[in-house]
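One structure is given below, encoded as structure tokens.
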Amino acid sequence: MALADDLKKWVGETFTGKWEVQETTSVPNPEDLRLNSNHAKDLKAATVLYADLDGSTDMVNTKKWQFSAQIYKTFLKCASDIIRDEGGNITAYDGDRVMAVFTGNSKNTSAARCALKINSAVLDIIQPAIAKKWQTDFVLRHVVGIDTSQLRTARIGIRGDNDLVWIGRAANYAAKLTNLAGKPTRITADVYNKLADKLKYANGVDMWAPEHWDDMGIWTYTSTWKWTV
């Protein structure tokens, strides 16, 4: 019963303890927060990007494991390097997707350009490499979801095995947007409205199409455009 007693004590203290919240303008590391106490960091404005493979379950069920491993490795490597090149902070890998947080004055523009570059990497780098190596009709599809909001983060887990959890609309909506297949890039209207014009228009043509997200009751924007890496 020692474990049960310890857990009851810890859970009780977590629900009754007072939160210490510190404002920050940058993405913290897990070590910046205390693990076993109600300690959080508050980003007043941050933009979250999720890049996710679409159809990976079918791929694993029908393709050789080596093929699937190469798809995972190349997609996540390209997405991660592009995220970092655009100033994003990688905060988590979850199976076939990567999460990143962008801060600063150009966070929405940087995140959107990142998404278009990931699309370019898929179309112009990964897909040609697939065709060169494998005789297959497989088409790599992905979705990048982006939202912006206030975010809080807290440290979760146990000593020696812990990470950060992100609490806020952007973290949830960006992840959920990747569940909407059909378009490689999806952003909320809050992100679109804060984009620099160079990320909205190409030769006077809007690169984004409005689409209502019925489940959440908000407007989003989709794009099939790419931005050369």
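Any Cβ shown, glycine's included, is placed from N, Cα and C.
Original residues only.
Taking a C-beta cut-off of under 8 angstroms and a sequence separation of 6 or more, R97 (mutagenesis position) has the following same-chain neighbours: Y50, A51, D52, L53, T178. Secondary structure from DSSP puts R97 (mutagenesis position) in a beta strand. The feature ribonucleoside 5'-triphosphate binding site is assigned by Swiss-Prot to Y50, R97, with similarity to another entry given as support.
The annotation Mn(2+) 2 binding site is assigned in Swiss-Prot to D52, D96 on the grounds of a curator's inference. Its Cβ taken as reference, D52 (mutagenesis position) is surrounded by 24 other Cβ atoms within 10 Å in the chains shown.
Look at D52 (mutagenesis position): DSSP puts it in a strand. What Swiss-Prot records for D52, D96 is Mn(2+) 1 binding site, and it gives a curator's inference as the kind of evidence.
Residues or ranges marked as domain 'Guanylate cyclase' in Swiss-Prot: 47-178.
Cβ contacts within 10 Å of Y50 (mutagenesis position), excluding its own Cβ and spanning all protein chains shown: 27. Y50 to A appears in Swiss-Prot as a published mutagenesis result, with the remark: Decreased cUMP production.
Under mutagenesis, Swiss-Prot gives D52 to A with this note: No cUMP production.
Record note (Swiss-Prot) on the mutagenesis of D94 to A: Decreased cUMP production. Cβ neighbours of D94 (mutagenesis position) (same chain, under 8 Å, six or more residues apart in sequence): none.
According to Swiss-Prot, the mutagenesis experiment D96 to A carries the following note: No cUMP production. Around D96 (mutagenesis position), a 10 Å sphere centred on its CB holds 21 further CB atoms from the protein chains shown.
One mutagenesis experiment named in Swiss-Prot is R97 to A, and its note says Decreased cUMP production.
In this structure, N172 (mutagenesis position) is part of a helix by DSSP. Same-chain residues at least 6 positions away in sequence with a Cβ under 8 Å from that of N172 (mutagenesis position) are not found in this chain. For the published mutagenesis N172 to A, Swiss-Prot gives the following note: Almost no cUMP production.
Taking all protein chains in view, 13 other C-beta atoms sit within 10 angstroms of the C-beta of N179 (mutagenesis position). While the structure shown retains the original residue, Swiss-Prot records the mutagenesis experiment N179 to A with this note: Wild-type cUMP production.
Per-residue pLDDT, averaged across the domain 'Guanylate cyclase' (47-178), gives 96. Helix, strand and coil counts from DSSP across the domain 'Guanylate cyclase' (47-178) read 64 helix, 45 strand, 23 coil.
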